[in-house]
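Colleague: As listed in Swiss-Prot for this protein:
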type	residues	note
BINDING	17-24, 64-68, 122-125	GTP binding site
MUTAGEN	G22 to A	Abolishes GTP-binding
MUTAGEN	T24 to N	Abolishes GTP-binding
MUTAGEN	V43 to T	Temperature sensitive growth defect
MUTAGEN	F44 to Y	Temperature sensitive growth defect
MUTAGEN	E45 to V	In RHO1-2; temperature sensitive, fails to activate PKC1
MUTAGEN	E45 to I	Temperature sensitive growth defect
MUTAGEN	L60 to P	In RHO1-3; temperature sensitive, severely decreases beta-1,3-glucan synthase activation
MUTAGEN	Q68 to H	Locks RHO1 in the GTP-bound form by abolishing GTP hydrolysis
MUTAGEN	D70 to G	In RHO1-10; temperature sensitive, severely decreases beta-1,3-glucan synthase activation; when associated with P-165
MUTAGEN	E102 to K	In RHO1-11; temperature sensitive, severely decreases beta-1,3-glucan synthase activation; when associated with E-166
MUTAGEN	W104 to R	In RHO1-4; temperature sensitive, severely decreases beta-1,3-glucan synthase activation
MUTAGEN	S165 to P	In RHO1-10; temperature sensitive, severely decreases beta-1,3-glucan synthase activation; when associated with G-69
MUTAGEN	K167 to E	In RHO1-11; temperature sensitive, severely decreases beta-1,3-glucan synthase activation; when associated with K-101
Amino acid sequence: MSQQVGNSIRRKLVIVGDGACGKTCLLIVFSKGQFPEVYVPTVFENYVADVEVDGRRVELALWDTAGQEDYDRLRPLSYPDSNVVLICFSIDLPDSLENVQEKWIAEVLHFCQGVPIILVGCKVDLRNDPQTIEQLRQEGQQPVTSQEGQSVADQIGATGYYECSAKTGYGVREVFEAATRASLMGKSKTNGKAKKNTTEKKKKKCVLL
C-alpha cells in the first residue's frame, strides 16, 4: 500500500496484540481525540489519519484487529500490503507481553516478513496504580517494567519500543510518529533478530529519528 497521491504519501499500519490490551483505544484517541469509556471487542475496524513527519505528509491507514483466538483465522486478512506493524501489550497484564513472544511475533513475521515492527506498551498509567499493583501482587505478578518491555523489543528485532496511555494521552502521538517514520523506511532485513540496545532511557523509546 505504498502509494503517493498528490503531496500526500499513503501507508498502511496494522495493530495486533492480545484482546483488551488497549489497541482500539489507542487508535481512537489518536485518530479521533477521544477516549472510549466502554470496552467493545474489535472486529476489524479501520481508520485513516493524516500524519506529518519530517516535513512529509502521510495518509496513514490504521487497521485494527481482534486479538481473541476466535479471530485467528480472519486476522491474517488484515496483513497484506502493510508498511508497519504495531505489536501491543498491556503494562498491567504481564501475560500479554509474554504472548508477544509466544504468539504475535511469529504471526507477524509469517505474514509480514521484512515489515518494520514497533512494540508498544499500553496503559502505562496503570504501572503505578495502587489497585493494579495490589491485584497483580495477589497473583504473584507485577506491572511490566520499561526494561522488560525494551528487552522483548530487542529480542524480537523491533524497530523501537514505546510506552503510552490512551486514557491520559501520554506518548500516543509519539507512537504514531515513530510508526510513520518506520513505514517510510521500507522493509527491514533485521526483523526477528536481536538488536543492540539503542534505548533513550529518559524518553523510553529507541527509534533513531
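Cβ coordinates are placed from backbone N, Cα and C, and glycine is handled just like the others.
Unsubstituted: the structure retains its original residues.
The shown structure was predicted, so the numbers you read here are calculated from the model rather than taken from an experiment.
How buried are these features, and what lies next to them?
Modeller: Within the same chain, the residues at least 6 positions away from V124 (GTP binding site) whose Cβ sits under 8 Å from its Cβ are I91, E163, C164, S165, Y170, G171, listed in sequence order.
G22 (mutagenesis position) has a Cβ environment of 29 other Cβ atoms inside 10 Å. DSSP assigns G22 (mutagenesis position) to coil in the three-state reduction, placing it in neither a helix nor a strand.
Around the Cβ of T24 (mutagenesis position), 24 further Cβ atoms fall within 10 Å across all displayed protein chains.
Shown in sequence order, R11, K12, L13, V48, A49, D50, V51, F176, A179, T180, S183 are the residues of the chain, 6+ apart in sequence, with a C-beta less than 8 angstroms from the C-beta of L60 (mutagenesis position).
Of all Cβ atoms in the protein chains displayed, 14 besides its own lie within 10 Å of the Cβ of Q68 (mutagenesis position).
Under the DSSP three-state reduction, D70 (mutagenesis position) is assigned to helix. Spatially close to D70 (mutagenesis position) yet at least six residues away along the chain is no residue at all, judged by Cβ distances under 8 angstroms.
If you draw a 10 Å sphere around the CB of E102 (mutagenesis position), it holds 10 other CB atoms from the protein chains shown.
For W104 (mutagenesis position), the same-chain residues 6+ apart in sequence whose C-beta sits under 8 angstroms from its C-beta are V16, G17, I87. According to DSSP, W104 (mutagenesis position) is assigned to a helical segment.
Secondary structure at S165 (mutagenesis position), as computed by DSSP, is coil. Counting Cβ atoms from all protein chains shown, S165 (mutagenesis position) has 22 others lying within 10 Å of its own Cβ.
The Cβ of K167 (mutagenesis position) has 17 other Cβ atoms within 10 Å, all protein chains considered.
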